[in-house]
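**Student:** The structure is given below, and queries will be raised subsequently.
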Amino acid sequence: MNSRPAEKIDNNDGQTETPRSKTVSTINSTDALAMVEHSSELTLSITTPVGTKFVCRTPFIGTHTDKFLLVEMPKISADDLQYFFQEGFWMNIRAISPRGEGALIHFRSQLMHILQEPVPMAFLSIPNTMQVSQLRKEPRFELNLAGKVLFDEHRGDCELRDLSRSGCRFITPPLGKTYQVGDLVALEIFSDLRGTKTFPPLTGKICNLQRSLHHARYGLEFNEEGRNNAKNLLAQLKFNGTKLTLNAEKKA
């Protein structure tokens, strides 16, 4: 596995940021793709032979015989689809893996085939290697805790999916309010199974987002208050063999 100093890279919303890890590693594509969750969003950056650039997002389906990467056809206009999605065109692809320490996976791929029936999908080439940038200094612990997300005067449902001392990942219902990168939010996580009490809020700013059919998924980077409250929350959770849970769940 090769490593080199990290470069500035685009985050999931097209803004430039530097990964917190100091290296970008080159690993084989089989191991890299195993880090990408099915149905997660891929960002495709296409450059036509005449130099016109186009960026869109589309869900990742999976792989076929280790030769092709299968993706849904993006929801863009028919004109853009016809002009930018032509067999033989090259594109840069970016995926975010939320597992463990988190990673940004990026590689170059060629559009090989387009299938229209029975469902539209694109077949993309799989390179031998891919670049992986670690996003976090520390691992995040998987959990599944309900709560509320607060933004300005809005208060909506959320679910905390993983947590570390410096950040977390949470999801919201697909029809709920959409938050943008840079928004300052607070998560009030329920401290009892009935949802009548909450832990001190996890506060910080949205640093990335992904959307799917079932929910919107956000990465949150804590501020100082959020880091202190996250440390307190982690101290009150217990590991049940697969994920962190409330102490109350152990007794229920």
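Cβ atoms are placed via backbone N, Cα and C, with glycine included.
Original residues fill every noted site, and no substitution is shown.
Note that the coordinates shown come from a computational prediction; the quantities given were computed from them, not determined experimentally.
In case it's useful when we look at the structure, here is the feature table from Swiss-Prot:
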DOMAIN    134-233  domain 'PilZ'
MUTAGEN   L135 to R  Increases affinity for c-di-GMP, increases amount of c-di-GMP dimer bound to the protein
**Student:** Take the domain 'PilZ' (134-233) and average the pLDDT across it for me.
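**Tutor:** Result for the domain 'PilZ' (134-233): average pLDDT 90.
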**Student:** Please list the DSSP helix, strand and coil residue counts for the domain 'PilZ' (134-233).
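**Tutor:** Counting residues by DSSP class gives 10 helix, 53 strand, 37 coil.
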**Student:** What's the number of neighbouring CB atoms sitting within 10 A of the CB on L135 (mutagenesis position)?
**Tutor:** 22
